[in-house]
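Asker: Dropping a structure here in structure tokens format, bear with me for questions.
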Amino acid sequence: MSIEYSVIVPAYHEKLNIKPLTTRLFAGMSPEMAKKTELIFVDDNSQDGSVEEVDALAHQGYNVRIIVRTNERGLSSAVLKGFYEAKGQYLVCMDADLQHPPETVPKLFESLHDHAFTLGTRYAPGVGIDKDWPMYRRVISSTARMMARPLTIASDPMSGFFGLQKKYLENCNPRDINSQGFKIALELLAKLPLPRDPRVAIGEVPFTFGVRTEGESKLSGKVIIQYLQQLKELYVFKFGANNLILFITFWSILFFYVCYQLYHLVF
């Protein structure tokens with residue numbers, strides 16, 4: 001049976017999460033969907049036993065494989081590597097740390113039957129970020145989301161849990177996509193030739209963002225700087241270099257707003 005669905009998981013030192021992610025993903029699918037699905041880990045040469053872990057799961061009958069990169073690093077380029085090598089026409093990206101529930105993946109694929117691009121959103125009624133998420137992470141996430149608002153109508157453009165129909169990626173010049181940015185979903189939302197009709201362009205699937213169970217968070221000051229640089233490039237791409245002043249003004253207003261909110265949180 002031909003592959004119709006591909007799940008891409010960028011990974012670095014995530015050996016302990018590979019087995020639970022794989023088993024939960026396929027257990028959450030109907031038998032029919034599972035037969036048409038492949039799982040691809042894109043690993044940046046972790047050398048932590050991830051390759052052996054994936055091979056063991058493949059020998060157990062799971063349709064899973066691993067791509068090991070030795071000359072490249074970075075989340076966005078890893079996602080793109082997996083997308084371009086995927087066999088399916090419906091693609092989903094998710095984190096390896098189980099903060100994106102594998103059981104929700106079938107809902108993203110179902111949404112992709114009706115939409116060009118689908119996002120898992122943490123900002124729908126009744127769901128959201130786990131209550132144990134630190135306040136500073138919530139503030140950073142909300143601020144980043146607000147700064148991306150002029151670029152897309154999506155409620156959660158910062159989500160790393162998303163999917164797309166591969167044909168839209170194939171219709172975009174790879175040179176136009178910044179593979180060094182941190183938020184690849186936002187990059188693709190801004191640059192792919194998605195339908196003009198928002199009803200078919202973007203779908204959203206609510207999910208609750210969980211707490212990492214194994215490994216360490218990749219969030220750092222360097223990542224935040226990369227995101228700000230990516231935002232600048234996307235603003236220029238969408239609005240033109242002459243309107244860069246709008247980006248700077250928006251940044252400044254948002255900066256003072258966040259400082260105000262943090263002041264009241266602390267004092």
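Heads up, the Cβ atoms here are built off N, Cα and C, so glycines get one too.
Don't expect the noted substitutions in this model, because it carries the original residues.
In case it's useful when we look at the structure, here is the feature table from Swiss-Prot:
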type    : residues                                                            : note
BINDING : P10, Y12, E14, V42, D44, D95, A96, D97, Q99, R122, K183, R212, K218 : GDP-alpha-D-mannose binding site
BINDING : D97, Q99                                                            : Mn(2+) binding site
BINDING : D97, Q99                                                            : Mg(2+) binding site
MUTAGEN : S141 to A                                                           : Reduces specific activity 2-fold
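Neighbours and distances for these, please.
Answerer: In the three-state DSSP assignment, the secondary structure recorded for E14 (GDP-alpha-D-mannose binding site) is coil.
For the recorded site, D97 (Mn(2+) binding site), the DSSP three-state label reads coil.
Around the Cβ of Q99 (GDP-alpha-D-mannose binding site), the number of neighbouring Cβ atoms within 10 Å comes to 21.
Neighbour count (other Cβ atoms within 10 Å of the Cβ, all protein chains): 19 for S141 (mutagenesis position). According to DSSP, S141 (mutagenesis position) sits within a helical segment.
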Asker: May I ask for the distance between Q99 (GDP-alpha-D-mannose binding site) and S141 (mutagenesis position), taken between their Cα atoms and rounded to an integer number of Å?
Answerer: 14
Asker: Count the Cβ atoms, other than its own, that fall within 10 Å of the Cβ of D44 (GDP-alpha-D-mannose binding site), considering every protein chain shown.
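Answerer: 21, counting other Cβ atoms within 10 Å of D44 (GDP-alpha-D-mannose binding site).
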